[in-house]
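In Swiss-Prot this protein carries:
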{"type": "BINDING", "residues": "Gly24, Ala25, Arg26, Gly27, Ile28, Gly29, Lys30, Ser31", "note": "ATP binding site"}
{"type": "MUTAGEN", "residues": "Asp118 to Glu", "note": "Complete loss of DNA packaging activity"}
{"type": "MUTAGEN", "residues": "Glu119 to Asp", "note": "Complete loss of DNA packaging activity"}
{"type": "MUTAGEN", "residues": "Arg122 to Ala", "note": "Complete loss of DNA packaging. No effect on ATPase activity"}
{"type": "MUTAGEN", "residues": "Lys124 to Ala", "note": "2.5 fold reduced DNA packaging. No effect on ATPase activity"}
{"type": "MUTAGEN", "residues": "Arg146 to Ala or Lys", "note": "Complete loss of DNA packaging"}
{"type": "MUTAGEN", "residues": "Arg327 to Gln", "note": "Decreased packaging"}
{"type": "MUTAGEN", "residues": "Lys328 to Asn", "note": "Complete loss of packaging"}
{"type": "MUTAGEN", "residues": "Arg330 to Gln", "note": "Decreased packaging"}
Amino acid sequence: MDKSLFYNPQKMLSYDRILNFVIGARGIGKSYAMKVYPINRFIKYGEQFIYVRRYKPELAKVSNYFNDVAQEFPDHELVVKGRRFYIDGKLAGWAIPLSVWQSEKSNAYPNVSTIVFDEFIREKDNSNYIPNEVSALLNLMDTVFRNRERVRCICLSNAVSVVNPYFLFFNLVPDVNKRFNVYDDALIEIPDSLDFSSERRKTRFGRLIDGTEYGEMSLDNQFIGDSQVFIEKRSKDSKFVFSIVYNGFTLGVWVDVNQGLMYIDTAHDPSTKNVYTLTTDDLNENMMLITNYKNNYHLRKLASAFMNGYLRFDNQVIRNIAYELFRKMRIQ
């Protein structure tokens, strides 16, 4: 297949963000490209790298790390010893499981400029996220990067879901129809894989998976873990009613009486006196702590809308937060 069809990270790198998320079709070459890039940086500039997976068992075959990219560097010796990577006899990088990040706190990595975290979004058949996973990655980044400027962490994933601990933690709501969603210090890239998909459909395996859910992810870069049920932008006639603060997120609740629908959105009226929270962690001035939603008119209406199917959510992230909220309210 033509090399130009595969993923090229140069545009993403040009934005120079410290934290980057690349979510692309399976087989498009994300992992391959993000092996080649740090190898080149080491050969040219002596910059080291760290390769991260979530758990130790995922690094069981790390000895094969260089196998697929060795052809790109015929004049260099690429060797793996344990969880260390060597290029031309010099230490170039480390493989680290995120689950043991605490053991790295006392280590120093002054020459590491790139961290690559592969498969940062959990797939259905994989192991769970580790507890406080985003904080674990941030701790690792802090240990490695310290206060240096020319550094970056690149997180790779197949198109599984835009609802994940990382986007929730940083309150990132990407437009899945845009290739680059750029924020102050972070970036989300969703590569266009149309030409790649067209060519891959011509292969025997491509024909096999075409039209299946797996094919939607692998060929079309569709987020197969994200249902569109109840996802709907609020109507122009909807009116703001109240806000709920949950896990640091402020959710605005809107009502369209003509359509008989209620909406949850990030948009809200900051001057409203109707602000509720369910936890003391979120409680602040000018908020009401609600321990039983049945005792509050607004939350009873919200629960009723949810249970009767006339509640809508602005996007996948908002829906995920709201579902956690309803579980907290003991509404299943």
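Cβ atoms are placed via backbone N, Cα and C, with glycine included.
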Cβ-Cβ neighbours of Lys30 (ATP binding site) (radius 10 Å): 25
Among Ala25, Ile28, which are binding-site residues, the residue with the most C-beta atoms within 10 angstroms of its C-beta: Ala25
Local Cβ density at Gly24 (ATP binding site) - other Cβ atoms counted within 10 Å: 23
C-alpha spacing of Arg327 (mutagenesis position) relative to Arg26 (ATP binding site), in angstrom: 33
For the recorded positions Arg26, Arg327, the one whose C-beta sees the most other C-beta atoms within 10 angstroms: Arg26
Sparsest-packed of the listed mutagenesis positions (Arg122, Arg146) - C-beta count within 10 angstroms: Arg146
Most crowded position, judged by CB atoms within 10 A, among Lys328, Arg330 as mutagenesis positions: Lys328
